[in-house]
Amino acid sequence: MSNSFCVVYKGSDTDINNIQRDFDGKGEALSNGYLFIEQNGHYQKCEMERGTAYLIGSLYNRTFLIGLAGVWEGEAYLANDAELLALLFTRLGANALALAEGDFCFFIDEPNGELTVITESRGFSPVHVVQGKKAWMTNSLKLVTAAEGEGALWFEEEALVCQSLMRADTYTPVKNAQRLKPGAVHVLTHDSEGYSFVESRTLTTPASNQLLALPREPLLALIDRYLNAPLEDLAPRFDTVGIPLSGGLDSSLVTALASRHFKKLNTYSIGTELSNEFEFSQQVADALGTHHQMKILSETEVINGIIESIYYNEIFDGLSAEIQSGLFNVYRQAQGQVSCMLTGYGSDLLFGGILKPGAQYDNPNQLLAEQVYRTRWTGEFATHGASCYGIDIRHPFWSHSLISLCHALHPDYKIFDNEVKNILREYADSLQLLPKDIVWRKKIGIHEGSSVNQAFANVLGSTVDNYQTKSRFTYRVYQAFLRGRLSITDVTPSQLKDLIKKD
C-alpha cells in the first residue's frame, strides 16, 4: 500500500514505462500529460464542471466534512472522498479545503491542460514540482529519477543543507525542484512558449498570536473533545489498533484514550542494549490490559530504521531521521498484526514538552510555533513508510483543532512550577486510567529513552549531540537514494561505511 504518485506534463507512455521498471503501478492519461500511481495506492476521482478531480491519499476528518457539505447537498452523505472535496470546492471555493485533514493531494485536471492543486497543511504528503527533462509534480521524488535517470535531480551543496537553520516550509535541497507550500492552492500552467510555472496562494491567513487565556475547565473539555475526535472517526473501521508505547505521558495518554474506543490494543516498546523504558511501558500495558511486546534493537536495526525513514519519507535532516528510526522499527514489528497505528507524536511541540523545566523563556509559544512550522518540510509526518508496511498511521495530537488551540495558549499551561505540559498532565490525571507516576513522569525524548540517539552516534563514530554529523550522513544517503545509486532492498554495510567516511 502506497500513496506515491507523479504527474508528468506533456508526458508519454515511455515515461510511465520507465517508472514501472522500478515501481509497480499504473498510468492514466490526463488532458496534457500522464498520472502514475503506485500499486494499491488509495486514489479516487470524479467529474466536476471544471474537469476531472483526483484525490490521492486519505481524508482523516471525513465525518466533519460530510456534516459541513451536507448543509447544502444531501449527496454529501453518499459521496466518496474525491466527490466530497469536489463538492466543497464547488460550493464554497478552494479555501474550504483548508478544513480537510489527511495525507492527501487533491487536484483538478482541467481541459486546457492546467492543474489546480490543493496541498494539505500538516506535512503528511509533501508535494514537489520538478523541472527535469520534463515538468513533474510528485509526492515521491524517486519516481522522477526512475523516469529520467540519475541526473534528473540536482542537489544543493552539503554545507548549505546541513546547517541548523529555520527554513521556509517550501524548502527542498533539490535545486531543480520546488516544494509546494502546504495548505495552499496552486495552479500549474504554462506560458505562450509552453514552459510550465506555478501560481500559488495560501488557503488561510496565519493564526493570531494574541494570548489565549482560557479558563481551566473549558480548556480541559476542549482537549478531551479534540483528542477523542480522531479516535471516534477510526473506531467503526478498526477493532484492533497498534500503539508505540514508551511509558511516557503522550503515548500512555493515547493508549488510555484508545482503550475506550477499540476492542483490542497491541502496544510496542523498543529499546537498545544501552537503555530502555520497558518498566514504564509495562506498567501502562498492565493498567490498561493491552497485548504488549518489547524488543531490544541492535545498532544495525537502529541504522536500518534511519535508512528506511530516509528512503520512504525522503528525510534529509539528521534529527528527524533519528526520531523516525524507532517508529520504523515498530512498523516492522507490527506488520501483519495491525492495519492502523496511533502515536503520541507531536504533543511535545503543542504542550511544551521540548521546553526545559525551570528555565525562563521570553516567548515560549514562539519557540514552539517555530518547531511546529519546521515539521512542514522535514518529512517526519509523511505517511509513506507506514503505508509500505500496510499501516494507516495516525497522530491524534496533530489535528487542525488542537494545533490551533495550543498555538497561543497561555504559557502557564505549558511550563509552570518546574514542570512542563502541565495542562496535559492534569487532563491525563482526570481520566483516572493511568498510574499517577506515569502521568507525572519527567519528560524523555522518544529517541532518548531507548538510546537510539546514542546508537546512531556510535555507528557514525560521533557524539550523541553532534547533529551536523548526523545530518551529513542522512543527506548523503538521501542523495544516493534519489540518484538511484542505493537500493532499499540491498543496502550494504560497505556502502554505508563509504558514506560515513566521505569527508
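Don't overthink the numbers, they just go from 1 along the chain as shown.
Yeah, the Cβs are placed from backbone N, Cα and C, and that goes for glycine too.
The structure displayed is predicted, hence computed values, not measured ones.
The domain 'Asparagine synthetase' annotation in Swiss-Prot covers 228-443.
According to DSSP, P244 (ATP binding site) is assigned to a strand segment. Per Swiss-Prot, the feature ATP binding site maps to 244-251, I270, 344-348, K421, 444-446.
In this structure, Y345 (mutagenesis position) belongs to neither helix nor strand by DSSP; it is coil. Summarising the environment of Y345 (mutagenesis position), the number of other Cβ atoms within 10 Å of its Cβ, over all protein chains shown, is 24. Here the residue is the original one, but Swiss-Prot notes a mutagenesis experiment at this spot, Y345 to A: Loss of activity.
Quoting Swiss-Prot on the mutagenesis of Y345 to F: Reduces catalytic efficiency.
Residues annotated as active site in Swiss-Prot, with a curator's inference given as evidence: Y345.
The C-beta environment of G346 (substrate binding site), restricted to residues of the same chain at least 6 apart in sequence and closer than 8 Å, consists of T375, F381, H395, F397, W398. Look at Swiss-Prot and you will find G346, Q371, R374 tagged as substrate binding site.
Annotation of the published mutagenesis E380 to Q in Swiss-Prot: Reduces catalytic efficiency; the original residue is retained in the structure shown. In sequence order, G123, N313, I315, S320, I323, Q324 make up the list of same-chain residues 6 or more apart from E380 (mutagenesis position) whose Cβ falls under 8 Å from its Cβ.
Annotation of the published mutagenesis E380 to D in Swiss-Prot: Reduces catalytic efficiency; the original residue is retained in the structure shown. E380 (mutagenesis position) carries neither a helix nor a strand DSSP state and counts as coil.
According to Swiss-Prot, the experimentally introduced change E380 to A is described as follows: Loss of activity.
The secondary structure of K443 (mutagenesis position), as reduced to three states from DSSP, is coil rather than helix or strand. For the published mutagenesis K443 to A or M, Swiss-Prot gives the following note: Loss of activity.
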Other CB atoms within 10 A, centred on D250 (ATP binding site): 25
Spatially closest candidate among Y345, Q371, R374, K443, the listed recorded positions, to G247 (ATP binding site) (Cα to Cα): K443
Distance, K443 (mutagenesis position) to D250 (ATP binding site) (CA atoms, angstrom): 10
Fewest other Cβ within 10 angstroms of its own Cβ, chosen from the binding-site residues P244, G344: G344
Number of Cβ atoms other than its own within 10 Å, given for G247 (ATP binding site): 26
